[in-house]
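A short worksheet on the structure shown next.
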Amino acid sequence: MPQQGLAYPVPTLIYHITHLNNLQGILQRGGLLPYSQRPPTQQNVAYGHIQAHRAQVVVPVGPRGKLHDYVPFYFCPRSPMLYAIHTQQTDYQGDQRPILHLVSSAQKVAEARIPFVFTDRHAAVQYVCFFHKLEHLKALDWQAIQASYWANVREKKQAEFLVKDFFPWELVEEIGVIDKTIQAQVESILAQFPDLHHPPVRVRRSWYYKKRLCSASCEATF
């Protein structure tokens, strides 16, 4: 497993989570919008109070701006955010089943010359470090990012890759879903847009939580 300061996976996969109900709108717009441009009809799965704080966080490098000017991705599936959804800790009161993982890579974004930054931990904490060159991916704690048990490394596991203003749909390489029923629903929505890029839709059960093995304060389950 890559270690902090030594190596990082190439391609460096990035994962955006969204609700199934948002997929049609994403396809109609041809991509993902940042929170500041989010349509009021979009199904929100986030913490409201954290989003209010993120709206004020300044990005000090690269294209700058604020966090809400960027489309957020994690460097791993099965994130702490998904656990919060799974255990109904966010403003969204559904479960993880309709949550999709939209997968791309940091290299694809860079090759498309789309402005981006990334962080070494959760982007909204005070002591976060921001970067805007891929060579600095080695500064991230990849052992924490890839950890199955992350109660003690929660902030570093939530390192973010942030794409400025708009993320084009054609850069999505895969859609990961929890089961075949959701897979069929995603395929049905994609079929309504025959002229658009159709990434493979794959059942990735290991990207989702199976059951709670501990209290919400532990937040580390298989």
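Note that Cβ sites are derived from N, Cα and C of the backbone, with glycine treated the same way.
Other C-beta atoms found within 10 angstroms of the C-beta of ARG54 (mutagenesis position) number 20, with every protein chain shown included. In three-state terms derived from DSSP, ARG54 (mutagenesis position) belongs to a helical segment. Here Swiss-Prot flags ARG54 as active site, proton acceptor.
DSSP assigns GLU160 (active site) to a strand in the three-state reduction. A sphere of 10 angstroms centred on the C-beta of GLU160 (active site) encloses 21 other C-beta atoms. Taken from Swiss-Prot, the feature active site applies to GLU160, supported by sequence analysis.
Annotation comment: Swiss-Prot describes HIS16, ILE17, THR18, GLY25, LEU33, ARG54 as NAD(+) binding site, evidence class sequence analysis. Within the same chain, residues at least six positions away from HIS16 (NAD(+) binding site) with a Cβ under 8 Å of its Cβ are LEU32, VAL71, PRO72, PHE73, TYR74, HIS101, LEU102, SER104, PHE167. In the three-state DSSP assignment, the secondary structure recorded for HIS16 (NAD(+) binding site) is strand.
This prediction places the mean pLDDT of the domain 'DarT' (12-209) at 95. Positions annotated as domain 'DarT' by Swiss-Prot, on the basis of sequence analysis: 12-209.
Experimental mutagenesis at this site is recorded by Swiss-Prot as TYR47 to Ala, annotated: Still toxic in E.coli, decreased DNA ADP-ribosylation activity.
A mutagenesis experiment is reported in Swiss-Prot for this position, ARG54 to Ala or Lys, and the note states: No longer toxic in E.coli, no longer ADP-ribosylates ssDNA. No ADP-ribosylation of gDNA in vivo.
Swiss-Prot documents HIS68 to Ala as a published mutagenesis change and attaches the note Still toxic in E.coli, decreased ADP-ribosylation. A helical conformation is recorded for HIS68 (mutagenesis position) in the three-state DSSP classification. Counting every protein chain shown, the number of other Cβ atoms lying within 10 Å of the Cβ of HIS68 (mutagenesis position) is 18.
There are 23 other Cβ atoms within 10 Å of the Cβ belonging to TYR74 (mutagenesis position). In Swiss-Prot, a mutagenesis experiment is listed as TYR74 to Ala or Ser, annotated with the note Still toxic in E.coli, no longer ADP-ribosylates ssDNA.
Experimental mutagenesis at this site is recorded by Swiss-Prot as TYR74 to Phe, annotated: Still toxic in E.coli, decreased ADP-ribosylation.
Secondary structure at MET81 (mutagenesis position), taken from DSSP and collapsed to helix, strand or coil, is helix. Counted within 10 Å of its Cβ, the other Cβ atoms near MET81 (mutagenesis position) come to 21, all protein chains included. One mutagenesis experiment named in Swiss-Prot is MET81 to Ala, and its note says Still toxic in E.coli, no longer ADP-ribosylates ssDNA.
Annotation note: HIS122 (mutagenesis position) sits in a coil segment as assigned by DSSP. Listed in Swiss-Prot is the mutagenesis experiment HIS122 to Ala, annotated as follows: No longer toxic in E.coli, no longer ADP-ribosylates ssDNA. No ADP-ribosylation of gDNA in vivo.
Taking Cβ-Cβ distances under 8 Å and a sequence separation of 6 or more, the neighbours of GLN158 (mutagenesis position) in its chain are TYR74, SER79, PRO80, MET81, ARG121, HIS122. Where Swiss-Prot documents GLN158 to Ala as a mutagenesis experiment, the accompanying text is: Still toxic in vivo, decreased DNA ADP-ribosylation activity.
Listed in sequence order, VAL45, TYR74, SER79, MET81, LEU82, ILE99, LEU100, HIS101, LEU102 are the same-chain residues at least 6 apart in sequence whose CB falls under 8 Å from the CB of ILE17 (NAD(+) binding site). Around the Cβ of HIS122 (mutagenesis position), the number of neighbouring Cβ atoms within 10 Å comes to 19.
GLY25 (NAD(+) binding site) has HIS68 as its nearest neighbour among the recorded positions ARG54, HIS68, GLU160, going by CA to CA distance. According to its DSSP assignment, GLY25 (NAD(+) binding site) is helical.
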